[in-house]
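One structure is given below, encoded as structure tokens.
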Amino acid sequence: MAPAMKIVFGLLTFVTVGMVIGSLLQLAFINRLEDSYGTGFPSLRGLRGQNTRYLRDVSRWANDKDAELLRIGNVKPEVVSWSPRIIVLHDFLSPEECEYLKAIARPRLQVSTVVDVKTGKGVKSDVRTSSGMFLTHVERSYPIIQAIEKRIAVFSQVPAENGELIQVLRYEPQQFYKPHHDYFADTFNLKRGGQRVATMLMYLTDDVEGGETYFPLAGDGDCTCGGKIMKGISVKPTKGDAVLFWSMGLDGQSDPRSIHGGCEVLSGEKWSATKWMRQKATS
């Protein structure tokens, strides 16, 4: 074998071994975190086993297991707008939950799509330049995902069964999502659960410049969006925080003021997880 080929072969072997080791470490992290959550919760025993074991090493809520799962005392709500209705939930996810969602999603990321108003199907578009994936129905039954979904249901007051599958997204530098509404303009998507009423957007990283969630019709001041000064309100990505906002007004009609976008990422990576909630059960 020629010396040049030996060098190339050696580099390929090194990279392959590194990828295998990385995957094994990632799998070990997922397994450890899953073990720490046990197999069920008091209100969800019909979905999993009968025995219940919760997060270890949480002494503050040693006598209140539901409070552990809901992170009562940790989550700090902040109302940033009443019209449209926007609430930032600080420390909504634990650091471990953020890493868990990223670990599940990373191997399955694909180019993100948007809903075609004519067909109701996902299509690629320059409106949205990220990569993402949806959790499966099987993954939805995992204890950690159950805990997150139960927390979303409690803080949003929308039943868990009305929620779509969680979507995990990654935005790299120069990627963005142009302003849009989460509610549907087509009739195809309304057949499964009706209209979208609310969104829970959860941030999984914060080592990013730019990438704010921008509401151009909220508030009457200025904000920062991808390094630019804009009219409206923006929320900076902070690991563990979540933004809860409603696409439907108190009158039961879709709220055009809920238009929002993902500002351009200037540096770093922005990871997020989104849960859309409907008027009725989605399955």
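Quick reminder: no glycine exception, Cβ is built from N, Cα and C everywhere.
None of the substitutions listed is reflected here, since the structure keeps the original residues.
Keep in mind it's a predicted model, so treat the numbers as computed, not measured.
Positions annotated as domain 'Fe2OG dioxygenase' by Swiss-Prot, on the basis of sequence analysis: 162-279.
Swiss-Prot lists HIS180 to Ala among its mutagenesis entries, and the accompanying note reads: Reduces activity more than 500-fold. HIS180 (mutagenesis position) falls within a strand segment according to DSSP.
The number of other Cβ atoms within 10 Å of the Cβ belonging to HIS180 (mutagenesis position), over all protein chains shown, comes to 15. Per Swiss-Prot, mutagenesis HIS180 to Glu is noted as: Reduces activity more than 500-fold.
Annotation source Swiss-Prot lists Fe cation binding site at HIS180, ASP182, HIS260. Under DSSP, HIS260 (Fe cation binding site) is assigned to a strand (E or B) in the three-state scheme. All protein chains considered, the CB of HIS260 (Fe cation binding site) has 27 other CB atoms within 10 Å.
Applying an 8 A CB threshold to same-chain residues 6+ apart, the list for ASP182 (mutagenesis position) reads ARG196, THR199, SER247, SER258, HIS260, TRP276. Quoted from Swiss-Prot, the note on the mutagenesis of ASP182 to Ala is: Reduces activity more than 500-fold.
Taken from Swiss-Prot, the feature 2-oxoglutarate binding site covers LYS270. Counting only same-chain residues at least 6 apart in sequence, those with a Cβ under 8 Å from the Cβ of LYS270 (2-oxoglutarate binding site) are ARG170, TYR171, TYR203, THR205, VAL208, GLY210, GLY211, PRO237, GLY262.
Around SER272 (mutagenesis position), the same-chain residues six or more apart in sequence whose CB sits under 8 Å from its CB are VAL168, LEU169, TYR171, LEU201, MET202, TYR203, LEU204, PRO237, listed in sequence order. Swiss-Prot lists SER272 to Ala among its mutagenesis entries, and the accompanying note reads: Reduces activity 6-fold.
Quoted from Swiss-Prot, the note on mutagenesis experiment ARG278 to His is: Reduces activity 4-fold. If you draw a 10 Å sphere around the CB of ARG278 (mutagenesis position), it holds 22 other CB atoms from the protein chains shown. In three-state terms derived from DSSP, ARG278 (mutagenesis position) belongs to an extended strand segment.
Calculated from their C-alpha atoms, the gap between ARG278 (mutagenesis position) and HIS180 (mutagenesis position) amounts to 17 Å.
Within 8 A of the CB centroid of the Fe cation site residues HIS180, ASP182, HIS260, the other residues of that chain are PRO179, HIS181, THR199, SER247, SER258, ILE259, GLY261.
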